[in-house]
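Please see the structure below; I have some questions.
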Amino acid sequence: MAELGELKHMVMSFRVSELQVLLGFAGRNKSGRKHELLAKALHLLKSSCAPSVQMKIKELYRRRFPRKTLGPSDLSLLSLPPGTSPVGSPGPLAPIPPTLLTPGTLLGPKREVDMHPPLPQPVHPDVTMKPLPFYEVYGELIRPTTLASTSSQRFEEAHFTFALTPQQLQQILTSREVLPGAKCDYTIQVQLRFCLCETSCPQEDYFPPNLFVKVNGKLCPLPGYLPPTKNGAEPKRPSRPINITPLARLSATVPNTIVVNWSSEFGRNYSLSVYLVRQLTAGTLLQKLRAKGIRNPDHSRALIKEKLTADPDSEVATTSLRVSLMCPLGKMRLTVPCRALTCAHLQSFDAALYLQMNEKKPTWTCPVCDKKAPYESLIIDGLFMEILNSCSDCDEIQFMEDGSWCPMKPKKEASEVCPPPGYGLDGLQYSAVQEGIQPESKKRVEVIDLTIESSSDEEDLPPTKKHCPVTSAAIPALPGSKGALTSGHQPSSVLRSPAMGTLGSDFLSSLPLHEYPPAFPLGADIQGLDLFSFLQTESQHYGPSVITSLDEQDTLGHFFQYRGTPSHFLGPLAPTLGSSHRSSTPAPPPGRVSSIVAPGSSLREGHGGPLPSGPSLTGCRSDVISLD
């Protein structure tokens, strides 16, 4: 029970990081707040406290409270008998400093044997930094050194010192480049790098959390923070080498000091190193890539045959493969086609553009398959070099099953440019030219403005005026009907329209008028109707009522200047009305005669002369109807 209480005391002193490590070691869920994690850890301790879990708790506790090394004076204090003072005179016991009370003394003599101090981290671990393509290492100023946590404080601090030899100093000074209007820069630089303290493989740059660096007492600028991926996440900096040449003392006699502050993380140590490097450009790397040579084209042909080989298990067989000769980065024709050895595709990208892109922002990712394509794995494709040299007028090729290729030239389709449609006389003239009118027919046409003194907007080309005498036939009226026109006293009226010029037949025949089918089909019973006769004319504005009695017409006759007959719009309906009235109504009384104007045929058929009908009205003159 005493041992269980001690373990419980250790668990309750853990932070969130220790609780998560303990629960992860035991295979439990390690997500949640601190009180939830603590409850899970205590439940683990009570339910199944295996020896491995107990050892893990003790290990975490030793790391949480590292044992302080005691000096001779501290050991003499602990070896004094109880009740005695350090000077040996009797008196009250002097309190022992809390820092001298190690975890072993707090747990008792039984557990002191089990408590061992953590193994110290090596000062210079066997850490190897991953080489950078744009930097050539000239020398190592500080070997990879461990940034180990030395106390239980949240923030750690470490001090480092390095010095430059006269030869190194001379290399830096001779590489100085001063550009007009810009600050001086050095091609050979003093470079500071951070990484994880791991010896399994070459390490990439990795910044500790909350990193601050001072070089010779001056704060060193670091890369800016990246935008957080989620709310509440701790901002991080992009890990990359730091150029500390502007802050270094360029002297062979005065050393340089570096002070590093960072936040410690449980179970994770970091390493620091300083190098003397020479910065390279994209052009230099391209020359080095060319110096490596061009890959044999047979390798690419073998890859093509492998891709186009028919798979017996697949129902779809690929017989050809299209590849573009345009770079996916710059959308331009390839100059130096290259790809990584780890890429499984044939599509290449331009080496110069790829190196320039990574010089600005080193990602080293293939633009085709988005996989890692480091500089060391880049190769120049010899087959694509042959294709680019032999085919300069195409941007796409097609590979066959045997490894051969053929250019894919774009099909040039003759596209007829349709001019915008013209309106009015311009459109008519343009259509006449397009239809190939003979030169002798292209005479100057007399232009007549149809909008002058015209009241009709629906007619494009008005026909010539013709005088059409209209007659009407009397039909019997209904008994007691009122409002019919009488046949004996119906006065004649003239439909008046403004004077308009007429168009010659030669002009109408020369115009290329097209036949347009009707948008809506008309029935057989209304195809003979003259729809223009239903338009409103002056007689409808100023004349009396269409159907009225003889007495009322005589009474109101002096108020109207013009009197017109309604035959121009009731004519088409007269045959139908007449037949119905004859069959259903008797003859009208002799004292009162009603009639409806009804021509024998449609107005369109009667343009040439009088229409045949029944007896005409007495004292009625022919009406002049204009078809405008």
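Just so you know, glycine gets a Cβ as well, placed from its N, Cα and C.
Just the original residues are modelled here, none of the noted substitutions.
Positions annotated as Zn(2+) binding site by Swiss-Prot: CYS343, HIS345, CYS366, CYS369. Marked as domain 'SAP' by Swiss-Prot: 11-45. Taken from Swiss-Prot, the feature domain 'PINIT' applies to 115-280. Mutagenesis annotation in Swiss-Prot: LEU141 to Ala, described as Greatly reduced interaction with STAT3; the structure shown retains the original residue. For the mutagenesis experiment ARG143 to Asn, the note given by Swiss-Prot reads: Abolishes interaction with STAT3. Quoting Swiss-Prot on the mutagenesis of ARG143 to Gln: Abolishes interaction with STAT3. Quoted from Swiss-Prot, the note attached to the mutagenesis of CYS343 to Ser states: Loss of promotion of IRF1 sumoylation, as well as of autosumoylation; partial loss of suppression of IRF1 transcriptional activity.
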At 10 angstroms around each C-beta, which of the recorded positions LEU141, CYS343, CYS366, CYS369 has the fewest other C-beta atoms nearby?
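Counting other Cβ atoms within 10 Å of each of the recorded positions LEU141, CYS343, CYS366, CYS369, the minimum falls on CYS369.
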With an 8 Å cut-off on Cβ distance to the CYS343, HIS345, CYS366, CYS369 Cβ center, who else from the chain surrounds the Zn(2+) site?
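Surrounding the site, in chain order, are ARG339, ALA340, THR342, ALA344, GLN347, VAL368, ASP370, LYS371, ALA373.
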Please list, for the domain 'SAP' (11-45), how many residues fall into helix, strand and coil according to DSSP.
25 helix, 0 strand, 10 coil
What's the CA-CA gap between CYS369 (Zn(2+) binding site) and ARG143 (mutagenesis position) in angstrom, rounded?
37
Spatially, which candidate from the recorded positions LEU141, ARG143, CYS366 is nearest to CYS343 (mutagenesis position), comparing Cα atoms?
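Ranked by Cα distance from CYS343 (mutagenesis position), first place goes to CYS366.
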Could you state the CA-to-CA distance between HIS345 (Zn(2+) binding site) and LEU141 (mutagenesis position) to the nearest Å?
43
Can you grab the distance from ARG143 (mutagenesis position) over to CYS366 (Zn(2+) binding site)? Cα atoms, rounded to a whole Å.
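Between the alpha carbons of ARG143 (mutagenesis position) and CYS366 (Zn(2+) binding site) there are 33 Å.
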Through the lens of DSSP with three states only, how would you label CYS369 (Zn(2+) binding site)?
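Reduced to three states, the DSSP call for CYS369 (Zn(2+) binding site) is coil.
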I need the CA-to-CA distance for CYS366 (Zn(2+) binding site) versus LEU141 (mutagenesis position), whole Å please.
34
Hey, what's the Cβ neighbour count for HIS345 (Zn(2+) binding site) at 10 Å?
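Around the Cβ of HIS345 (Zn(2+) binding site), 14 other Cβ atoms lie within 10 Å.
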